[in-house]
Amino acid sequence: MVSASHPEALAAPVTTVATLVPHNATEPASPGEGKEDAFSKLKQKFMNELHKIPLPPWALIAIAIVAVLLVVTCCFCVCKKCLFKKKNKKKGKEKGGKNAINMKDVKDLGKTMKDQALKDDDAETGLTDGEEKEEPKEEEKLGKLQYSLDYDFQNNQLLVGIIQAAELPALDMGGTSDPYVKVFLLPDKKKKFETKVHRKTLNPVFNEQFTFKVPYSELGGKTLVMAVYDFDRFSKHDIIGEFKVPMNTVDFGHVTEEWRDLQSAEKEEQEKLGDICFSLRYVPTAGKLTVVILEAKNLKKMDVGGLSDPYVKIHLMQNGKRLKKKKTTIKKNTLNPYYNESFSFEVPFEQIQKVQVVVTVLDYDKIGKNDAIGKVFVGYNSTGAELRHWSDMLANPRRPIAQWHTLQVEEEVDAMLAVKK
């Protein structure tokens, strides 16, 4: 009866309970549910920011992939470096620090060992430092030269044959030499002969013969000198070796042919006059010969103060006659003048092998006569380095060929020019 007459009253508590239960359940929310809410909010915020970026989705994905790859690569490199350092430290400990030796230590060690070895050698041989210095050095091998000698009694001529050389030392950077031979008689040095230069060889074959006009009655007082040189276009020619043959020791009843070892050359007693460098250029089509006086060096001192006032004269000659004359400016108070002055001569092609260019270096004097320091000539009937220079010019038309020449005594050059008229 009671339940039937008050149905609302019975239902009310149930409703109240139903509404209270959820209310009470939200208050003690679990930690897991709070984290999920925070993550969802962060995710929602990230997505909102992502949508604001003005890039297509595929571009964003590509950027993300590249970033991940960079991070992974950096981590890999760091790990590898750490492992490598540990490995090296371990090896260093095992080897006792051998890797710490640098090149300086190695060189110092080598030097110490070398010094010690020398001391040990001295101890074994029983030689002191003083005794070792006094020990004669082994004679340097300079090669050898084959030559022949004969005398023509009918014409009063000494015939000298330069056949070949062998086992010459290498004086050039390439391990070879450019040898040639000078031949002359002492005490008269005025007449000298030279063979052709043989390029890049230590065993040249010359097969050249030279003739000296000497009466047999005077031959006994002469000494024949044969000297082997290494040719160098831009500096002084180096002498390899020489030997002397006194004529009073030779039996001219038959032809002499023999090998002789080259000896170290004696220092030349002749006074040094200096060297001059000039270039030659010939243009056959225009018939134009150009001589450029470049410079001179180590000239002889002519003035009281130990210097000179040098200038250069150039003569074009043919058959002993002076065809043209030119001269440079004067350089004051110097033994190493620089000129770089050019002079041209008209020489037809058919005459180029008949002319001579005579170059004379003089010391200028305001009051007295200008004294010649030295002289040289190239061209017709020249010999040695001068002939080679002239030949190189003719072999290379239109191209300037520069070369150094050793100045000679004026009287000697004039005598040669007079003979070769």
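Heads up, the Cβ atoms here are built off N, Cα and C, so glycines get one too.
Taken from Swiss-Prot, the feature Ca(2+) 3 binding site covers Asp232, Ser235, Lys236, Asp238, and the record attributes it to sequence analysis. Annotation comment: Swiss-Prot describes Asp303, Asp363, Asp365, Asp371 as Ca(2+) 5 binding site. Taken from Swiss-Prot, the feature domain 'C2 1' applies to 141-260, supported by sequence analysis. Summarising the annotation, Swiss-Prot assigns domain 'C2 2' to 272-405. Per Swiss-Prot, mutagenesis Met47 to Phe is noted as: Slightly increased binding of fragment 1-53 to BoNT/B heavy chain. For the mutagenesis of Leu50 to Ile, Swiss-Prot gives this note: Increased binding of fragment 1-53 to BoNT/B heavy chain. The structure shown keeps the original residue. Where Swiss-Prot documents Arg233 to Gln as a mutagenesis experiment, the accompanying text is: Impaired Ca(2+)-affinity. According to Swiss-Prot, the experimentally introduced change Met302 to Lys is described as follows: Fails to localize at nerve terminals. Swiss-Prot documents Asp303 to Gly as a published mutagenesis change and attaches the note Fails to relocalize to nerve terminals after stimulation of neurotransmitter release. Annotation of the published mutagenesis Asp365 to Glu in Swiss-Prot: Fails to relocalize to nerve terminals after stimulation of neurotransmitter release; the original residue is retained in the structure shown.
Here the features listed in Swiss-Prot are painted onto the structure.
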residue : record                : contacts (Cβ under 8 Å, 6+ apart)
Met47   : mutagenesis position  : none
Asp232  : Ca(2+) 3 binding site : Asp178, Asp238
Arg233  : mutagenesis position  : Gln403, Trp404
Lys236  : Ca(2+) 3 binding site : Asp275, Trp404, Thr406
Met302  : mutagenesis position  : Ser308, Asp309, Asp363, Asp371, Ile373
Asp303  : mutagenesis position  : Asp309, Asn333, Asp363
Asp365  : mutagenesis position  : Asp309, Asp371
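Secondary structure of the domain 'C2 1' (141-260) per DSSP, as helix, strand and coil residue counts: 7 helix, 61 strand, 52 coil. Close to the recorded Ca(2+) 5 site, the chain also has Met302, Ser308, Asp309, Leu362, Tyr364, Gly368, Asn370: residues not among Asp303, Asp363, Asp365, Asp371 whose Cβ is within 8 Å of the site's Cβ mean position. A helical conformation is recorded for Met47 (mutagenesis position) in the three-state DSSP classification. In the predicted model, the domain 'C2 2' (272-405) has a mean pLDDT of 93.
DSSP classifies Asp363 (Ca(2+) 5 binding site) as strand under the three-state reduction.
Note on the domain 'C2 2' (272-405): DSSP counts are 15 helix, 67 strand, 52 coil. Look at the Cβ of each of the binding-site residues Asp238, Asp363, Asp371 and count the other Cβ atoms within 10 Å; the largest number goes with Asp363.
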